[in-house]
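Asker: The following feature annotations were taken from Swiss-Prot:
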{"type": "DOMAIN", "residues": "43-92", "note": "domain 'bHLH'"}
{"type": "MUTAGEN", "residues": "LEU66 to Glu", "note": "Loss of function and homodimerization"}
Amino acid sequence: MEETLATPDATRRSLSPSCSATVKSRAAGFERRTKRRLSETNASVREDREEAEEEEDEVKEKIEALQRIIPGGAALGVDALFEETAGYILSLQCQIKTIKVLTSFLQRIDQEDMKFGG
């Protein structure tokens, strides 16, 4: 049984059985490659989605940690929590500077007492 194939100039030519098998084989190979590429793409999309979910979980964990650390943080939304965190950090830095100044002052007093036999 002979098959025909349309050519670009719209004429028909006969295909031998071996040529027909080659065309079918190529089509099957194309279909396998297409399925494999689609499968790889789906796997990549799945991996991207999983990575995004993991990142989102990490962010949620960090926000929860901030809510535990910042006084009153549990009652705040994310935006207010970040603002409160910034203020809290500035407050802590100010306290550290104050403690350093007081420590330095007290050390000088102790040194002066030692000079005068105190």
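If you go along the chain as it appears here, the first residue is 1 and each next one adds 1.
Backbone N, Cα and C define each Cβ position, glycine as well.
If you look for the noted substitutions, you won't find them, since the model keeps the original residues.
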Asker: Tell me the Cβ neighbour count for LEU66 (mutagenesis position), meaning other Cβ atoms within 10 Å of its Cβ, over all protein chains shown.
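Answerer: LEU66 (mutagenesis position) is surrounded by 18 other Cβ atoms within 10 Å.
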Asker: Translate the DSSP assignment of LEU66 (mutagenesis position) into the three-state scheme.
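Answerer: Its secondary structure by DSSP: helix.
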